[in-house]
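Trainee: Quoted from Swiss-Prot for the published mutagenesis Arg249 to Glu: Reduced ability to bind DNA. Lost ability to bind DNA; when associated with E-289 and E-296. According to Swiss-Prot, the mutagenesis experiment Arg289 to Glu carries the following note: Reduced ability to bind DNA. Lost ability to bind DNA; when associated with E-249 and E-296. Listed in Swiss-Prot as a mutagenesis experiment, Arg296 to Glu is described as follows: Reduced ability to bind DNA. Lost ability to bind DNA; when associated with E-249 and E-289.
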Amino acid sequence: MPRPFFHKLIFSSTIQEKRLRVPDKFVSKFKDELSVAVALTVPDGHVWRVGLRKADNKIWFQDGWQEFVDRYSIRIGYLLIFRYEGNSAFSVYIFNLSHSEINYHSTGLMDSAHNHFKRARLFEDLEDEDAEVIFPSSVYPSPLPESTVPANKGYASSAIQTLFTGPVKAEEPTPTPKIPKKRGRKKKNADPEEINSSAPRDDDPENRSKFYESASARKRTVTAEERERAINAAKTFEPTNPFFRVVLRPSYLYRGCIMYLPSGFAEKYLSGISGFIKVQLAEKQWPVRCLYKAGRAKFSQGWYEFTLENNLGEGDVCVFELLRTRDFVLKVTAFRVNEYV
């Protein structure tokens, strides 16, 4: 008889609230079986009693949950798999930021490199961070002696990558705010993250001219038909990983520019990102600064260099695909307007 599973990705709110919400779909099926507390059994043999809080047809792991989190050093970005054994008992498997199952005997701080998921779609994407999947227990990978584990060949070793089984289709991002045209005024209360050392000085026409030179050079006379062909070609490409599409505008192509990313994608996958990520085209990677703030994410430093070196211009469509490797990587597939002229 198949056993039900659900997974939870740990967010900052999970840590702050010191509790974990049980997925609604699981609750709707099994709430009558759950008592006032559950037993969480981890592969090291420890059994943790965690109290449940029930309200408005919702259930949280609460009393005792923080002690469980502390014991295994569970952090933001960790992935927890809960296999329901019946009678308010769960088997719990914990995967860390390097996508490996943790070493339960060292409080989760060390990798257990050989305990990886095989590349398989074990999860379904559900709304509100909830997921519930029912599979035979033989599908679920259990800890094995190192000598019995096959070599890591022919499949991705990223456990979390298997979580991303469906695309995120996003509309064209919010236009980049225009640069102020007035001279001699300093922007008050400016967000320090908006400041870029490569931006032009308003009181220097020569600098301002050079600032837009690169964008002008790549500004094309693109007909609506040509643009539509590139967009339609991009729409036929749907990676299995989460992705979004961006149609490049001149405002995304000058030195010092900022490009905002679709909010739906940002909220789901970029929350907490503040620093350099890797953007990959073909076999080469470029460092690009990505900042998430108040539900929005943007590219700044490094983005211009990426577009310049790859000769990306107005009207080109970029499909950004999230690869969950050890580093945070967005793989780019470019559909160029000049290929459809």
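A Cβ is built for glycine as well, from the same backbone N, Cα and C atoms used for every other residue.
Keep in mind that this structure shows the original residues, not the substituted ones.
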Trainee: Enter the number of other CB atoms within 10 angstroms of the CB of Arg296 (mutagenesis position).
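Mentor: The answer is 16 other Cβ atoms.
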Trainee: What Cα-Cα separation, expressed in whole Å, is found between Arg249 (mutagenesis position) and Arg296 (mutagenesis position)?
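Mentor: Between the Cα atoms of Arg249 (mutagenesis position) and Arg296 (mutagenesis position), the distance comes to 19 Å.
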Trainee: Sorry to bug you, but what's the C-alpha spacing from Arg289 (mutagenesis position) to Arg296 (mutagenesis position), rounded to the closest Å?
Mentor: 14
Trainee: Which residues of the same chain, at least 6 positions away in sequence, have a Cβ lying under 8 Å from the Cβ of Arg289 (mutagenesis position)?
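Mentor: Looking at Cβ-Cβ distances below 8 Å from Arg289 (mutagenesis position), excluding near sequence neighbours, one finds Gly275, Phe276, Ile277, Phe299, Ser300, Gln301, Gly302, Trp303.
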Trainee: Around Arg249 (mutagenesis position), how many other CB atoms lie within 10 A of its CB?
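Mentor: Result for Arg249 (mutagenesis position): 17 other Cβ atoms within 10 Å.
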